[in-house]
Amino acid sequence: MADDIRILMCPPDHYDVDYVINPWMEGNIHKSSQERAVEQWKKLHQTIKECAIVDLVKPAKGWPDMVFTANAGLVLGENVVLSRFYHKERQGEEPYFKAWFEENGFTVYELPQDLPFEGAGDALFDREGRWLWAGYGFRSELDSHPYIAKWLDTEVVSLRLIDERFYHLDTCFCPLSGGYLLYYPPAFDAYSNRVIEMRIPPEKRIIVEELDAVNFACNAVNVNDIIIMNLVSRTLKEKLAEAGFKVRETPLTEFLKAGGAAKCLTLRVTEPILPDVHATVSIESRVIRMEGHLLDAGILNQALDLVVENSGSFRVLNFNLGVERNSTSSAEVRVSAPSHQIMEEIMTELIDLGAVPPPQELCDINTETVTQGGVAPDDFYVSTIYPTEVRVNCEWVQVTGQRMDAAIVVTSNPPSARCVLLRDLQVGDRVMVGVEGIRTIKKVESHEGGTRKENKEFAFMAAGVSSERRVELLVEQIAWEMRQIRDQGGKIVVTAGPVVIHTGGAQHLSHLVREGYVHALLGGNAIAVHDIEQATMGTSLGVDMQRGIPVRGGHRHHLKIINSVRRYGGIRQAVEAGFISKGVMYECVKNNIPYCLAGSIRDDGPLPDTEMNLVRAQSRYSELIQGADMILMLSSMLHSIGVGNMTPSGVKMVCVDINPAVVTKLSDRGSVESVGVVTDVGLFLSLLVRQLQQLTRPYSLAETL
């Protein structure tokens, strides 16, 4: 027996499943056998007594879960951090455990009343005493970890639980002697699994399969080379034996009904202390402020969910609800993260939702100077599509050239900020790093949920369940907006792929160009080639556009077209020479509509007009979309995503594709101001032209007054 190891237990005199506070209790209320529970507890008690000293705390009537002493607190040396139970059903246990600790000479530390921490159920010392593994996500809060590190003077490693079946750390994680670890990886998020793998070498990690995990194999008591646990598989026993451990199985089925096993029924009150281990915690906290229709537009819920989904924790410090229907609300929220890296990721996404630091916190953003052309500092802030302001010389400065996936370069005299692509960074540029001192300016979503309505519409169409009537309704709205934009002198840009030509949409797109609904055309080599092929030879990719069947030798048509245009020197020259007499490119030339054809590695030819320098093509695209009010994206995922990344917030984007994944992909890239239409692009253009023709009178602002 190990005389230096003491374990606290509590007899199950009043044990029963009286309520449901975890998934294991569901369906088991009052279905536990008191007789079998006592029998199983006594067997566990006897098994532990053979290898350690067992102390007992007297059970209190009315608190059936007091038998699970692992949740009494966390002990190191003469100090104990008392538990703050998450559920009211267990909060009455706290004074009984506190009394026992004080009677036995421990110094008791108590967390704030509203900060849950459930003791050694969510905090497990490395068996070598090197650090403390601390769980959070269901019962314990991340913000409790700095207190624990301070009071127990130890390093705390935070792990986030994501499977509600494993609501406490000790249900899926068991540090073993010799630096080994018994655990169930799917119970943790990706970041926590990386942390575990960085701390524990592969040969020391013993992974538990789900069959053993749900039988609480990880909820085991380890005393030196002995592991006391519920019944487990032969495979797991062999793994443990290979690592040098002796497994002692004892059935604990009655306690599984309440979501506990061997470890839950025990609390080790003698933990190893290393003199060179001191308080260390990587947790970082920041306060953010949000304003707007936080509740009815779902902004606050979205922000809080974002924090949790990214391994963080939060506490709402202050919330002021708007008193009128049109009033805005405000909130101050403290956000905590297990590391600086995670905090930066969370803050980057919160900024996109309009979160800002309290005004008194920051005067200037952090910057680093570029030392190598075309290379940003490691921690540079990546811009988004939303209008952005940054703090320069203690004032908010509007960022110019707003677009996605760029760095922000600032100057102090005069104060300015602009988005710059990585390749355009110059030595000496001051680039913003981190996420402090930045905010996005987003339009306030009304209580009517205007933006949300569009998002729902987008999701409905992208789900692939739209009817033809639904498409027609969307086309009517799009046509009306296009008419307004044209008649008010606005700008509409079209990004189109060759499918427009293949589906018979060339005549309709030509009509839009001719009638002044297109002010710039973006695409690739293919749309121009097949448009000219259709205009001059009546085929597209060798298919007769009238009969819909391939023609003999049609597979060579596009190469003949490329060769002919190259002979003339370009598309404009071919139009002027009369070789091209109709089609999309013809109308662009005749109506002086600028276009850019961006090349790719698969292009045949290419046409002389095709820009094969990708950097120059991107720059030209960016120039042509400046000042756009609407962008039509017609069956070209690659070009559409590229354009979406260059487009600032506020520009209406209409994505048309037969594949729902394309419009979803566009949304995932951050192009949230989008309307998705899942339909054949040729049909869409036909409906659009018909609807525009029905709007016979020019839109006039005067007529509405």
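The backbone N, Cα and C atoms fix where each Cβ goes, and this holds for glycine too.
Owing to the predicted nature of the structure, the values given are computational and were not obtained by experimental measurement.
According to its DSSP assignment, H168 (mutagenesis position) is coil. Among the features that Swiss-Prot reports, active site, proton donor/acceptor is placed at H168.
Under a cutoff of 8 A between CB atoms, and with a sequence separation of 6+ in the same chain, the neighbours of C264 (mutagenesis position) are F68, A70, N71, G121, H168, D170, T171, N219, F255. Secondary structure from DSSP puts C264 (mutagenesis position) in coil. What Swiss-Prot records for C264 is active site, nucleophile.
Taken from Swiss-Prot, the feature L-arginine binding site applies to N22, N71, R90, R139, H168, D170, A258, C264.
Look at Swiss-Prot and you will find N22, N71, R90, R139, H168, A258, C264 tagged as L-ornithine binding site.
Close to N22 (mutagenesis position) in the fold, though at least 6 residues off in sequence, lie E164, Y167, A258, G259, each with a CB less than 8 Å from its CB. Under its mutagenesis entries, Swiss-Prot includes N22 to A with the note: Significant loss of arginine dihydrolase activity.
Experimental mutagenesis at this site is recorded by Swiss-Prot as D65 to A, annotated: Significant loss of arginine dihydrolase activity. Taking the Cβ of D65 (mutagenesis position) as reference, residues of its chain lying under 8 Å away and at least six apart in sequence are, in sequence order, Y15, N71, E89, R90, E93, A258.
What Swiss-Prot notes for the published mutagenesis of F68 to A is this: Significant loss of arginine dihydrolase activity.
The local packing around N71 (mutagenesis position), expressed as other Cβ atoms within 10 Å of its Cβ over all shown chains, amounts to 26. In Swiss-Prot, a mutagenesis experiment is listed as N71 to S, annotated with the note Transforms the enzyme from a dihydrolase to a deiminase.
Mapped onto three states, the DSSP output places N71 (mutagenesis position) in helix. Looking at Swiss-Prot, you'll find the mutagenesis N71 to D noted as follows: Produces equal trace amounts of citrulline and ornithine.
With a 10 A radius on its CB, E118 (mutagenesis position) counts 28 other CB atoms from all the protein chains. Under mutagenesis, Swiss-Prot gives E118 to A with this note: Complete loss of arginine dihydrolase activity.
One entry in Swiss-Prot concerns the mutagenesis experiment H168 to F. Its note says: Complete loss of arginine dihydrolase activity.
Listed in Swiss-Prot is the mutagenesis experiment C264 to S, annotated as follows: Complete loss of arginine dihydrolase activity.
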To the nearest Å, how far is the Cα of R139 (L-arginine binding site) from the Cα of E118 (mutagenesis position)?
7
If you count other CB atoms within 10 A of each CB, which of R90, R139, H168 wins among these recorded positions?
H168
Looking at the recorded positions F68, D170, A258, which one has the fewest other Cβ atoms within 10 Å of its own Cβ?
A258
CB-centroid shell, 8 A cutoff, L-arginine site N22, N71, R90, R139, H168, D170, A258, C264, site residues removed
D65, F68, A70, E118, G121, Y167, T171, G259, G260
Across the record's L-ornithine-binding residues N22, N71, R90, R139, H168, A258, C264, the largest CA-CA distance in angstrom?
15
May I ask you to report the DSSP-based helix, strand or coil state of D65 (mutagenesis position)?
helix
